[in-house]
Amino acid sequence: MTEVLWPAVPNGTDAAFLAGPGSSWGNSTVASTAAVSSSFKCALTKTGFQFYYLPAVYILVFIIGFLGNSVAIWMFVFHMKPWSGISVYMFNLALADFLYVLTLPALIFYYFNKTDWIFGDAMCKLQRFIFHVNLYGSILFLTCISAHRYSGVVYPLKSLGRLKKKNAICISVLVWLIVVVAISPILFYSGTGVRKNKTITCYDTTSDEYLRSYFIYSMCTTVAMFCVPLVLILGCYGLIVRALIYKDLDNSPLRRKSIYLVIIVLTVFAVSYIPFHVMKTMNLRARLDFQTPAMCAFNDRVYATYQVTRGLASLNSCVDPILYFLAGDTFRRRLSRATRKASRRSEANLQSKSEDMTLNILPEFKQNGDTSL
């Protein structure tokens, strides 16, 4: 949550006072407008839900995301070999989600501690960096998964070479490099700040000092790493749906998995990514250009809505495991097989322990002369 240190000008300050002594009324009105636009900063009015909503969402995301992505990584590493191309992308997506959920306990404590950051400036920067790496890494890997499925559905024969695991590994490495390089400025812009009450805030965007340049950077990343992938995904899904309609794929596994993929990915974008990017941009714009007394109430609403979308943006770490289960190559079948095998192994271990206990107890009974066994 961005803790903006904005000093407020009292509402009772009149135009003549702002213009300064000795000015005519007309000049004082113009001067007062200039003074307000240049020095006035709205003081945010924060409601109680903002301090409880985000930690509640983060707790939910941590529990579900940790369990879901742990199982997914376990499956990909031990039960999904040899990997297909789409399995490579899904493994990297699960890895990005898992790294993000590991950072959530510190953020949960931050909000329960009345947004007083105690972990230092470096940890604050790392926290915000990993969030953005997960955000844009997830978007790019979902784009890769969508393009991969598009090639398999629309050009099943021509794409055989392009769908190989080796190509998917190279593309995944490239995605990680692009994301890390593109998000590295976050390590400069984010950080901690001291409030008037001496508590420490951890900026999720940046301080007012760097706000103008951060807005430009944010718009560039939004266009390059959100808007462009979204257009590509929509194009792939449009062509996939068209191919499914005109090709004879009734009740085939490829048709079913493709439909699940379209539904899940579009849901993630509609619920998590689109609202977050829209409200983040509006919040930054409000901090920069909407600082007048008449706009303060509007800014409060924008800020509150932005906090809601921040929670929604983290939900993708819970939804992605559903994608592996429904749209992955043989993931559901192999998960069922792995759980049955683990269950049988557990039953065998329990039976073995029971037999060992019986063998250990039997001599004692015989030694005591008890033959009731």
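Placed from the backbone N, Cα and C atoms, the Cβ positions cover glycine too.
Small disclaimer: the values here were computed from a predicted structure and weren't measured.
Taken verbatim from Swiss-Prot:
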type	residues	note
MUTAGEN	L44 to A	Loss of ADP analog binding
BINDING	K46, Y203, D204, T205, N283, L284, R285, A286, R287, Y303, A304, T305, Y306, R310	ADP binding site
MUTAGEN	Y110 to F	Loss of ADP analog binding
MUTAGEN	Y203 to A	Loss of ADP analog binding
MUTAGEN	Y306 to F	Strongly decreased affinity for ADP analog
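The structure, with features from Swiss-Prot marked on it.
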residue : record               : CB count, 10 Å
L44     : mutagenesis position : 19
K46     : ADP binding site     : 15
Y110    : mutagenesis position : 23
Y203    : mutagenesis position : 22
D204    : ADP binding site     : 20
N283    : ADP binding site     : 23
R285    : ADP binding site     : 14
R287    : ADP binding site     : 25
A304    : ADP binding site     : 18
Y306    : mutagenesis position : 24
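Taken over all pairs of the listed ADP-binding residues (K46, Y203, D204, T205, N283, L284, R285, A286, R287, Y303, A304, T305, Y306, R310), the Cα spread reaches a maximum of 19 Å, rounded to the nearest whole number. Cα-Cα distance from R287 (ADP binding site) to Y203 (mutagenesis position): 14 Å (rounded to the nearest whole number). For R285 (ADP binding site), the spatially nearest entry among the mutagenesis positions L44, Y110, Y306 is Y306, judged by CA separation.
In the three-state DSSP scheme, Y203 (mutagenesis position) falls into the strand class.
Across the structure, N283 (ADP binding site) and Y110 (mutagenesis position) are spaced 22 Å apart at their Cα atoms. Of all the mutagenesis positions in the list L44, Y110, Y203, the shortest Cα-Cα distance to A304 (ADP binding site) is found for L44. Closest to L44 (mutagenesis position) in space, going by CA atoms and restricting to the recorded positions Y110, Y203, D204, Y306, is Y306. In terms of C-alpha distance, the listed mutagenesis positions Y110, Y203, Y306 place Y306 closest to K46 (ADP binding site). Distance noted between the C-alpha atoms of Y110 (mutagenesis position) and Y203 (mutagenesis position) is 12 Å. Separating the Cα atoms of Y203 (mutagenesis position) and Y306 (mutagenesis position) is a whole-number distance of 14 Å.
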